[in-house]
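Remarks on the structure that follows.
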Amino acid sequence: MRLEVFCEDRLGLTRELLDLLVLRGIDLRGIEIDPIGRIYLNFAELEFESFSSLMAEIRRIAGVTDVRTVPWMPSEREHLALSALLEALPEPVLSVDMKSKVDMANPASCQLFGQKLDRLRNHTAAQLINGFNFLRWLESEPQDSHNEHVVINGQNFLMEITPVYLQDENDQHVLTGAVVMLRSTIRMGRQLQNVAAQDVSAFSQIVAVSPKMKHVVEQAQKLAMLSAPLLITGDTGTGKDLFAYACHQASPRAGKPYLALNCASIPEDAVESELFGHAPEGKKGFFEQANGGSVLLDEIGEMSPRMQAKLLRFLNDGTFRRVGEDHEVHVDVRVICATQKNLVELVQKGMFREDLYYRLNVLTLNLPPLRDCPQDIMPLTELFVARFADEQGVPRPKLAADLNTVLTRYAWPGNVRQLKNAIYRALTQLDGYELRPQDILLPDYDAATVAVGEDAMEGSLDEITSRFERSVLTQLYRNYPSTRKLAKRLGVSHTAIANKLREYGLSQKKNEE
């Protein structure tokens with residue numbers, strides 16, 4: 001059990017916390033103190049009544065502002081994140097001490113040298129890599145990285161060795177060792193060829209006019225080129241599957257298969273055979289069918305604990321067993337996961353494996369809700385109108401001048417999917433050649449409630465405040481549909497309201513005066 005105690009910087013507060021644990025006979029496993037006013041405690045599980053009583057007593061300590069449970073200590077979180085990152089790297093990476101002895105290595109290193117981690121730690125870098133004097137380089141106290149061509153097991157590598165400096169108790173930077181990364185020259189050449197040949201139009205179907213969506217697309221284009229697992233998060237209807245496919249198409253795997261599985265729509269007993277195959281029936285699973293390509297696991301938060309364990313094993317070494325068979329199969333597949341759920345929350349509740357979360361959370365893409373991207377609403381509307389009209393072979397209707405105001409005022413709880421369905425539904429029943437606000441039927445939705453949801457608490461104070469401010473303006477603008485009326489209602493100047501509406505994309509195009 002781990003607690004995060006929010007507190008003031010007061011002399012003796014930590015001692016009072018420890019005395020409280022001693023008084024209750026609680027065995028403390030660890031304590032970590034954060035300089036920004038947080039103390040982390042790690043101790044054995046308690047009965048509910050004892051735990052509730054302890055929480056109440058901690059809150060009564062002078063200087064304590066709050067206390068809550070957390071799934072991990074800061075050092076544990078950093079260790080798990082580092083381990084997941086190292087495991088995801090396709091290049092061999094070694095960490096060596098001042099004697100050039102290996103103290104950490106990732107799976108790619110173990111595979112290259114044909115040694116398990118515990119045996120690699122018995123070697124020095126010089127015993128593993130010929131042609132470079134590691135000790136002499138470390139003794140020279142280098143300040144910059146050094147690149148060197150090396151040959152290992154007949155393979156050519158570009159070795160990059162980077163010095164690691166840490167601060168001592170006197171705030172002096174002391175050299176403690178180095179990190180060695182080995183880049184295969186063959187792999188680097190293939191990557192350059194793939195970059196030149198990648199599908200530059202992969203993201204062309206994604207509308208990105210708003211700054212937030214532009215940033216997400218730029219981030220996705222970079223992540224698409226990597227082979228590590230990708231986790232895409234976002235509310236329902238934000239386009240997670242569209243981004244997953246675009247990442248595949250923009251990657252070196254574009255010419256290989258892309259398969260998608262919704263973990264929430266398939267019974268638990270069928271998921272294993274769908275993913276890994278069924279030997280008695282001679283059926284290949286998704287991973288085997290997509291060898292060399294990508295697999296999207298949608299709604300990963302719905303996966304059962306048993307399948308989570310099997311997925312974790314597959315992510316670690318790329319091997320699996322078909323149902324009803326002992327033979328191991330190895331494939332090269334990039335796994336992309338998508339979810340609208342808060343995986344950290346599921347980890348805290350014991351519904352999602354902590355180690356799997358860290359394995360998936362190496363590369364993440366968070367898609368913003370449509371209400372946070374008002375500049376994208378009309379371009380999306382124009383796209384859906386044109387697409388539907390062309391599919392039906394009918395003339396494209398004109399968009400009414402006041403349509404922008406109505407659509408950008410709405411909060412869109414269903415995001416892009418809801419907008420698309422609303423436009424399609426309106427066009428199927430449209431009389432005439434103009435799409436007007438009254439043609440689009442939208443369920444009542446209180447936009448003001450958006451700002452107090454859990455997702456609205458993410459980001460900086462300015463971002464949270466902006467979301468709340470936009471929600472208030474969106475809600476009130478319905479009942480006070482002019483800048484002067486709205487300004488009077490809120491007790492601010494007409495100019496201030498006009499600027500705010502323009503900032504959030506809520507202003508009408510025609511003159512409101």
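All residue numbers here begin at 1 and follow the chain in the order shown.
From the backbone N, Cα and C atoms, a Cβ is placed for every residue, glycine too.
Record features, source Swiss-Prot:
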- 234-241, 290-299: ATP binding site (BINDING)
- 2-72: domain 'ACT' (DOMAIN)
- 78-114: domain 'PAS' (DOMAIN)
- 206-428: domain 'Sigma-54 factor interaction' (DOMAIN)
- V5 to P or F: Shows no activation of expression of either mtr or tyrP. Does not affect repression of aroF (MUTAGEN)
- C7 to R: Shows no activation of expression of either mtr or tyrP. Does not affect repression of aroF (MUTAGEN)
- D9 to R: Shows very little activation of expression of either mtr or tyrP. Does not affect repression of aroF (MUTAGEN)
- R10 to I or S: Shows no activation of expression of either mtr or tyrP. Does not affect repression of aroF (MUTAGEN)
- E16 to R: Shows very little activation of expression of either mtr or tyrP. Does not affect repression of aroF (MUTAGEN)
- E160 to F or L: Reduces the activation function to 65% of the wild-type value. Does not affect repression of aroF (MUTAGEN)
- H173 to L or V: Reduces the activation function to 73% of the wild-type value. Does not affect repression of aroF (MUTAGEN)
- T176 to E: Loss of activation and repression functions. May affect the overall conformation of the protein (MUTAGEN)
- S184 to V or L: Reduces the activation function to 45% of the wild-type value. Does not affect repression of aroF (MUTAGEN)
- H494 to A: Loss of affinity for the tyrP promoter (MUTAGEN)
- T495 to A: Decreases binding affinity for the tyrP promoter (MUTAGEN)
Here the recorded positions are V5, C7, L297; the one whose Cβ sees the most other Cβ atoms within 10 Å is L297
Select the most exposed residue of R10, H173, where exposure means the fewest other Cβ atoms within 10 Å, treating these as the mutagenesis positions.
H173
Can you give me the Cα-Cα distance between K240 (ATP binding site) and S184 (mutagenesis position) in Å, rounded to a whole number?
33
So which residues does the domain 'PAS' (78-114) touch in its own chain, when a touch means Cβ under 8 Å and the partner is 6 or more beyond its ends?
72, 120-121, 123-126, 128, 134-135, 138, 152-153, 164, 175-184, 187, 227-229, 316-317, 354-355, 358-359, 361-363
According to DSSP, how is the domain 'PAS' (78-114) divided among helix, strand and coil residues?
18 helix, 9 strand, 10 coil
Given the recorded positions T176, S184, N291, S294, T495, and counting only Cβ atoms in the protein chains shown, which has the most within 10 Å of its Cβ?
S294
T495 (mutagenesis position), DSSP three-state class -> helix
Where T495 (mutagenesis position) and G234 (ATP binding site) are concerned, what is their Cα separation in Å, rounded?
35
Whole-number answer please: how many Å between the C-alpha atoms of R10 (mutagenesis position) and G234 (ATP binding site)?
40
Given a 10 Å Cβ-Cβ cut-off, pick out the one of the recorded positions K240, H494 that has the most other Cβ atoms nearby.
K240
About how far apart, in whole Å, are the alpha carbons (Cα) of G234 (ATP binding site) and V5 (mutagenesis position)?
30
Overall pLDDT for the domain 'PAS' (78-114), taken as the rounded mean:
85
Relative to the Cα of H494 (mutagenesis position), which of the binding-site residues G237, N291, S294, L297 has the closest Cα?
G237
E16 (mutagenesis position) CB neighbourhood, other CB atoms within 10 A
14
